[in-house]
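Okay, structure first, notes after.
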Amino acid sequence: MAAEEPQQQKQEPLGSDSEGVNCLAYDEAIMAQQDRIQQEIAVQNPLVSERLELSVLYKEYAEDDNIYQQKIKDLHKKYSYIRKTRPDGNCFYRAFGFSHLEALLDDSKELQRFKAVSAKSKEDLVSQGFTEFTIEDFHNTFMDLIEQVEKQTSVADLLASFNDQSTSDYLVVYLRLLTSGYLQRESKFFEHFIEGGRTVKEFCQQEVEPMCKESDHIHIIALAQALSVSIQVEYMDRGEGGTTNPHIFPEGSEPKVYLLYRPGHYDILYK
């Protein structure tokens with residue numbers, strides 16, 4: 001009796017439904033892994049930390065990492081404290097928001113100017129074509145935080161507000177909208193700095209308005225100009241030289257907000 005020929009497994013043609021299912025499962029696995037990473041980051045890092053001695057930075061790098069150890073030493077000549085933010089892609093906006101509102105607790109004149117500009121900002125965005133219904137809740141949260149400062153809240157209570165996920169994220173969304181609005185209003189100027197053949201509007205839709213998109217020079221310039229708040233960023237990376245590189249946005253202005261930038265991340269600095 002002749003041996004039975006082994007049955008050949010029927011192969012699915014390329015581009016079949018099974019391939020699509022495999023791709024979907026792969027995508028879902030990646031998303032699940034990313035969610036786990038984000039959850040781990042969230043557990044380990046508050047949205048905005050307590051104020052810490054700047055010396056905590058030394059422990060984040062190996063003792064023989066001479067480049068960073070030297071740059072931290074240089075930074076220590078100019079600043080005494082740091083307040084860390086969660087590395088979630090929204091750190092620039094959160095750091096800016098907390099730093100400036102905290103400073104306004106001791107600057108009533110700037111508080112009134114900032115409140116007036118912020119109150120009018122929704123009207124400016126609507127006049128540009130942003131939908132009032134869409135942005136209203138975010139603007140209300142922004143104004144609520146400013147009014148909390150106006151009532152002389154404590155730093156601890158302001159910090160609690162910034163560590164409330166929904167409040168903090170609504171603030172970030174609104175600051176992103178303000179950044180987008182300014183870039184689009186001044187599109188003739190900013191179009192020269194955008195790569196990839198994109199329009200300013202496309203850049204804003206892809207790189208500014210979505211949550212968790214990291215920020216660069218162009219975002220900082222736009223937000224500083226939109227709210228007339230000067231920002232000084234100390235850049236610390238592996239570049240040569242034992243000092244951090246300070247940049248003031250806009251150039252020549254008197255800084256109100258001080259931030260530390262390490263590749264992909266912003267924290268708050270204090271003199």
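Glycine too: its Cβ is placed from the backbone N, Cα and C atoms.
This is the original sequence, none of the listed changes applied.
Among the features that Swiss-Prot reports, active site is placed at ASP88 (among others), with the record citing experimental evidence. When secondary structure is read from DSSP and collapsed to three states, ASP88 (mutagenesis position) falls in the coil class.
The active site, nucleophile annotation in Swiss-Prot covers CYS91 and is backed by experimental evidence. Sequence-distant neighbours of CYS91 (active site, nucleophile) (same chain, six or more apart, CB under 8 Å from its CB) are THR85, HIS265, TYR266, ASP267, listed in sequence order.
Annotation source Swiss-Prot lists active site at HIS265 (among others). In three-state terms derived from DSSP, HIS265 (mutagenesis position) belongs to an extended strand segment. HIS265 (mutagenesis position) is surrounded by 17 other CB atoms, counting those within 10 A of its CB over all protein chains shown.
Positions annotated as domain 'OTU' by Swiss-Prot: 80-271.
What Swiss-Prot notes for the published mutagenesis of CYS23 to Ala is this: Abolishes only ubiquitin-vinylsulfone adduct formation.
Record note (Swiss-Prot) on the mutagenesis of TYR26 to Ala: Abolished ability to deubiquitinate RPTOR.
In Swiss-Prot, a published mutagenesis experiment is listed as GLN33 to Arg, annotated Impairs inhibition of UBE2N/UBC13.
Quoted from Swiss-Prot, the note on the mutagenesis of GLN39 to Leu is: Does not affect activity in DNA repair and ability to inhibit UBE2N/UBC13.
For the mutagenesis result ASP88 to Glu, the note given in Swiss-Prot is Abolishes hydrolase activity in vitro. Abolishes ability to inhibit RNF168; when associated with S-91 and A-265. Neighbour density for ASP88 (mutagenesis position): within 10 A of its CB lie 18 other CB atoms from the protein chains shown.
In Swiss-Prot, the entry for mutagenesis THR134 to Arg states: Impairs inhibition of UBE2N/UBC13. The structure shown retains the original residue. Proximity of THR134 (mutagenesis position) to non-local residues of its own chain (separation of 6 or more, Cβ distance below 8 Å) is seen for none.
In the three-state DSSP classification, ARG176 (mutagenesis position) falls within a helix. According to Swiss-Prot, the mutagenesis experiment ARG176 to Leu carries the annotation: No effect on RNF128.
Under its mutagenesis entries, Swiss-Prot includes CYS212 to Ala with the note: No effect on RNF128. Counting only residues at least six positions away in the same chain, the Cβ atoms of ASP88, GLY89, ASN90 sit under 8 Å from the Cβ of CYS212 (mutagenesis position).
According to Swiss-Prot, the mutagenesis experiment PRO263 to Leu carries the annotation: Fails to inhibit ubiquitin conjugation by UBE2N/UBC13. Listed in sequence order, ASP237 are the same-chain residues at least 6 apart in sequence whose CB falls under 8 Å from the CB of PRO263 (mutagenesis position).
For the mutagenesis result HIS265 to Ala, the note given in Swiss-Prot is Abolishes ability to inhibit RNF168; when associated with A-88 and S-91. Does not affect ability to deubiquitinate RPTOR; when associated with A-88 and A-91.
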> When you measure from the Cβ of ARG176 (mutagenesis position), how many other Cβ atoms are you left with inside 10 Å?
Replying inline: 23
>> I'm checking region-level scores; what's the whole-number mean pLDDT for the domain 'OTU' (80-271)?
In response: 96
>> Tell me the coarse DSSP state (helix, strand, coil) of CYS212 (mutagenesis position).
In response: coil
